[in-house]
Amino acid sequence: MNVAKREFIRGMMAHYRASLPPPEHSVVIHELQKRVLDIGMLAVNKAHVELFGSHVSGFCTPHSDADISLTYRNFSPWLQGMERVDEQNNKRMTRFGKEASAMGMEDVRYIRARIPVVQFTDGVTGIHCDVSIGNIGGVENSKILCAIRQVFPDFYGAYIHLVKAWGKAREVIAPERSTFNSFTVTTMALMVLQELGLLPVFSKPTGEFGELTVADAEMLLQEFKLPPIYDSLHDDDEKLGEAVFFCLQRFAEYYAKYDFSAGTVSLIHPRRHRTVYERVVRRHLELLGSRKRLEWEKHIAEHKEDGPLDENDFSASMQNETTQRPSNSPYVVEDFVNYVNCGRRVQASRVRHIQQEFNRLREMLIDKESELKFDEVFRESDTVPRFQGFEGVGTRDHRVKTFRPQ
């Protein structure tokens, strides 16, 4: 091993170790969750909050954003899109924002987007929080990612941490600049491990709508074994670092060459062709739509004041589902629990930048391995313009409501 590579591996493993949450982190996050529940109890009837995202998967740092799903008495994920239910949820989120501000949360704002969210900074920990109503998919995929990480926490953890650190430094992960979010790039990184035989392919989803379930993933992971050589990597950061570095090289090489115009990123079917993804989505939405209609009809039968069923509302609700699963966007990265295209928000104008960064990473990690410098690979860039929408300018947008302590 050349000197530059050895120093690079030391640097990346030190970076990973320094990013790990302290032993008491689970207590800190639990207390944060309790504070959010206290707010929820004031805002909705019989509130329940559930954490999801990186603090559940384990692919986090102490200061990672906290994603939280809020539900309430008689909540049903099937009714989103029904005008009266959406209006009530809007009132619930507005009350939640007011109560969050009153209880000491900072920079509180309610964004009434396709997926409404209340954002704030926790006054105790400084952790940024995103609270949405009934994010069932987010909760499920976080549990699956957690199960994946548990196979070998340091191996998967170091690899994903370094991919994300690179992505954030190089504006490949920057949703506020219309590039990827962390979950999307994590999925991309995991598909490379599947191609290397270092993670099973979740090819037999058994969900009611053709989706992968937590039980599906856990069953397959229980049977999965990494190659025997990986047993020697425990408690040896030099050997572990070499294995992680190899995977980083393959990640860079893979996506520098990958034909995104034809293929999708999928943990259910790696390199699935877009036309196949279209068929899968079509069938998924057929099943989803049938169940959704049944739930709407049931709700209206029990709540005459909300009826009759508005076909325009129902069509708009299903169109919203379709909009989240386009097959013609520059990138198609499948969310494995509901087939949402997580890469859909990347604008065509960002494709060149992203491809340049994959090429740069491949060149530095492979072509110029003997000249490796950790600081240069992870050097922060600031070349991609920020998205000037509600996430960029806040109070200028009518969809954003800010709250200040009374």
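Including glycine, each Cβ sits where the backbone N, Cα and C put it.
Where a substitution is noted, the model still shows the residue that was there originally.
Of all Cβ atoms in the shown protein chains, 19 besides its own fall within 10 Å of the Cβ of Val139 (UTP binding site). Feature annotation from Swiss-Prot assigns UTP binding site to Ser54, Ser64, Asp65, Gly138, Val139, Glu140, Asn141, Ser142, Lys164, Lys168, Asn181, Ser182, Phe183; the stated evidence is experimental evidence.
Look at Swiss-Prot and you will find Asp65, Asp67 tagged as Mg(2+) binding site, backed by experimental evidence. In the structure as shown, the Cβ atom of Asp65 (UTP binding site) sits within 10 Å of 15 other Cβ atoms.
As a published mutagenesis entry, Asp67 to Ala appears in Swiss-Prot alongside the note: Causes growth arrest of the procyclic form. Complete loss of catalytic activity; when associated with 2-N--H-25 DEL. A C-beta separation below 8 Å, combined with a sequence spacing of at least six in one chain, links Asp67 (mutagenesis position) to Leu51, Phe52, Gly53, Ser54, His55, Cys129, Asp130, Ser132, Asn135, Gly138, Ser142.
With a cut-off of 8 Å between CB atoms and residues at least 6 apart in sequence, the same chain places Phe52, Phe183, Asp335, Phe336, Val337 near Asn141 (mutagenesis position), listed in sequence order. Listed in Swiss-Prot as a mutagenesis experiment, Asn141 to Ala is described as follows: Partial loss of catalytic activity; when associated with 2-N--H-25 DEL.
Counting Cβ atoms from all protein chains shown, Asn181 (mutagenesis position) has 17 others lying within 10 Å of its own Cβ. Here Swiss-Prot describes Asn181 to Ala or Asp as a published mutagenesis experiment; the accompanying note says: Complete loss of catalytic activity; when associated with 2-N--H-25 DEL.
Among the sequence features in Swiss-Prot, the mutagenesis site Phe183 to Ala is noted as follows: Complete loss of catalytic activity; when associated with 2-N--H-25 DEL. In this view, Phe183 (mutagenesis position) is surrounded by 22 other Cβ atoms within 10 Å of its Cβ, with every protein chain counted.
Asp335 (mutagenesis position) is surrounded by 23 other CB atoms, counting those within 10 A of its CB over all protein chains shown. Here Swiss-Prot describes Asp335 to Ala as a published mutagenesis experiment; the accompanying note says: Complete loss of catalytic activity; when associated with 2-N--H-25 DEL.
In Swiss-Prot, a published mutagenesis experiment is listed as Asn338 to Ala, annotated Partial loss of catalytic activity; when associated with 2-N--H-25 DEL. Classification of Asn338 (mutagenesis position) by DSSP places it in coil, neither helical nor stranded. Sequence-distant contacts of Asn338 (mutagenesis position), defined as residues of its own chain at least six apart whose C-beta falls under 8 angstroms from its C-beta, comprise Gly137, Phe209, Glu211, His284.
For Cys342 to Ala, Swiss-Prot lists a mutagenesis experiment annotated as follows: No effect on catalytic activity; when associated with 2-N--H-25 DEL. Over all protein chains present, the Cβ of Cys342 (mutagenesis position) has 23 other Cβ atoms lying within 10 Å.
Of all the Cβ atoms in the protein chains shown, 18 others lie within 10 Å of the Cβ of Arg344 (mutagenesis position). Under its mutagenesis annotations, Swiss-Prot gives Arg344 to Ala the following note: Partial loss of catalytic activity; when associated with 2-N--H-25 DEL.
A simple way to gauge crowding: the CB of Lys164 (UTP binding site) has 23 other CB atoms within 10 angstroms, across all the protein chains here. Around the Cβ of Ser54 (UTP binding site), the number of neighbouring Cβ atoms within 10 Å comes to 22. Each residue contributes its Cα atom, and for Asn181 (mutagenesis position) and Cys342 (mutagenesis position) these two points are 8 Å apart.
Distance between Cα atoms for Val139 (UTP binding site) and Cys342 (mutagenesis position): 15 Å, as a whole number. For the recorded site, Asp67 (mutagenesis position), the DSSP three-state label reads strand.
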